[in-house]
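Peer 1: What Swiss-Prot records for this protein is below:
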{"type": "ACT_SITE", "residues": "Asp57", "note": "active site, proton acceptor"}
{"type": "BINDING", "residues": "Glu9, Tyr55, Glu63", "note": "Mg(2+) binding site"}
{"type": "BINDING", "residues": "Arg53, Thr66, Trp419", "note": "ATP binding site"}
{"type": "MUTAGEN", "residues": "Glu11 to Ala", "note": "Loss of catalytic activity"}
Amino acid sequence: MQRRIMGIETEFGVTCTFHGHRRLSPDEVARYLFRRVVSWGRSSNVFLRNGARLYLDVGSHPEYATAECDNLIQLVTHDRAGERVLEDLLIDAEQRLADEGIGGDIYLFKNNTDSAGNSYGCHENYLIVRAGEFSRISDVLLPFLVTRQLICGAGKVLQTPKAATFCLSQRAEHIWEGVSSATTRSRPIINTRDEPHADAEKYRRLHVIVGDSNMCEATTMLKVGTASLVLEMIEAGVPFRDFSLDNPIRAIREVSHDLTGRRPVRLAGGRQASALDIQREYYSRAVEYLQSREPNTQIEQVVDLWGRQLDAVESQDFAKVDTEIDWVIKRKLFQRYQDRYNMELSDPKISQLDLAYHDIKRGRGVFDLLQRKGLAARITTDEEIDAAVTTPPQTTRAKLRGEFISAAQEAGRDFTVDWVHLKLNDQAQRTVLCKDPFRSVDERVKRLIASM
């Protein structure tokens, strides 16, 4: 499948402080954040004009699910648009607090762990054909996903009883199963719950919940681009060496703690391989595969960065990727800070900096400041992101959903939508079922809109 439907769901950490002290509980902050949403959507679970879904998830975490996208830059743009949507809610909520005489600063973090050790996720969705053998896909994909943090981890300072250590991934410590149908209780790497949000006879949705939330656009593109390409190669029957892991859960933690990528992890049958070995195998297959594949500039960019990052890890010289990979950008920032102020990695100020890197408020968040200085690479533009806040992807089913929502809101009509249904809540209860996520034009939807 060379054209694939993809989406990213991001849960955001939330807190409210007043002069540095916590002011409101996460529940209370979430209520202020979503008050404007509830006022027009009558719910804290809504679909937006850009085709995305915005809702309050378990544990008072605002969650943004992008609309269906069918190319990488489109997906990165709509992922960033989610930050803008949440930032707007944050600014509105702070104003409400001020108006009510409460005061306080609200923070939304695009990260995966809080100070209490709780974890929240960044889930990737990839449409795959139903006819494929799912067990083979998960078998080949699992070693790739366990070691992928080497190229696209967000980085984290982990405080251990002995000392603080810098890790590749925020999510690795919180994953407890390889493949499972649960998402919260056991936190698997691949979630098998079969909800295709499409024609179930043709498709299923691969739900990957092991990835970190990325701030850097180039890293997000690398994360989803490599996974999508590996899926495409599996579907095309490309053979891969067997890297079945003896214990994926132990392996994912071992990989996260090894910035050299060289520490051997145990494979099934007693063999060993390093994260670098495993990633090199997938990368070399990708380079080979691209020689016979239809040319695609975005995929070529992904494979180029993949190779440069693996070279950087191998040589431990990150100069050629230090604006493109989140964990590399963050580690360089910490090292400069430590050198300048002569402090240990365990210093609380480094932990504060770690958190501030993920603050989505422009002008305040550390990553935003780095990006403005040209220290973090861009894939999109501010204008494209602003457009994606209100405009759905024009090449997928999201266009139909977005146009329907816009028309219904402008006509003052009551409506209900989900990923596949568009419904006018009138006497006739007219509903259109959109089972094909690739389809951006539908006469039935046009007629439904015209009837308003």
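For all residues, glycine too, the Cβ spot is worked out from N, Cα and C.
Don't look for the substitutions in this one, it keeps the originals.
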Peer 1: Which of the recorded positions Glu9, Glu11, Tyr55, Asp57 has its Cα closest in space to the Cα of Thr66 (ATP binding site)?
Peer 2: Glu9
Peer 1: Could you say whether, by DSSP, Thr66 (ATP binding site) belongs to a helix, a strand or a coil region?
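Peer 2: SS state of Thr66 (ATP binding site) = coil.
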Peer 1: Do any of Arg53, Asp57, Trp419 (recorded positions) have a CA within 10 A of Glu9 (Mg(2+) binding site), and if so which?
Peer 2: Arg53
Peer 1: What are the sequence-distant neighbours of Glu11 (mutagenesis position), meaning same chain, six or more residues apart, C-beta distance under 8 angstroms?
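Peer 2: Within the chain, Glu11 (mutagenesis position) has Cβ neighbours under 8 Å at Asp57, His61, Pro62, Glu63, Tyr120, Gly121, Cys122, Ser213.
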Peer 1: For a quick check of understanding: among the binding-site residues Glu9, Tyr55, which residue's Cβ has the most other Cβ atoms within 10 Å?
Peer 2: Glu9
Peer 1: Are there any residues in the same chain, six or more apart in sequence, whose C-beta is under 8 angstroms from the C-beta of Arg53 (ATP binding site), and if so which?
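Peer 2: Listed in sequence order, they are Asn45, Val46, Phe47, Tyr64, Ala65, Trp419.
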Peer 1: Mind giving me a neighbour count for Glu63 (Mg(2+) binding site)? Other Cβ atoms within 10 Å of its Cβ, every protein chain shown.
Peer 2: 20
Peer 1: Across all chains shown, how many C-beta atoms besides its own are within 10 angstroms of the C-beta of Thr66 (ATP binding site)?
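Peer 2: If we count other Cβ atoms within 10 Å of Thr66 (ATP binding site), we arrive at 28.
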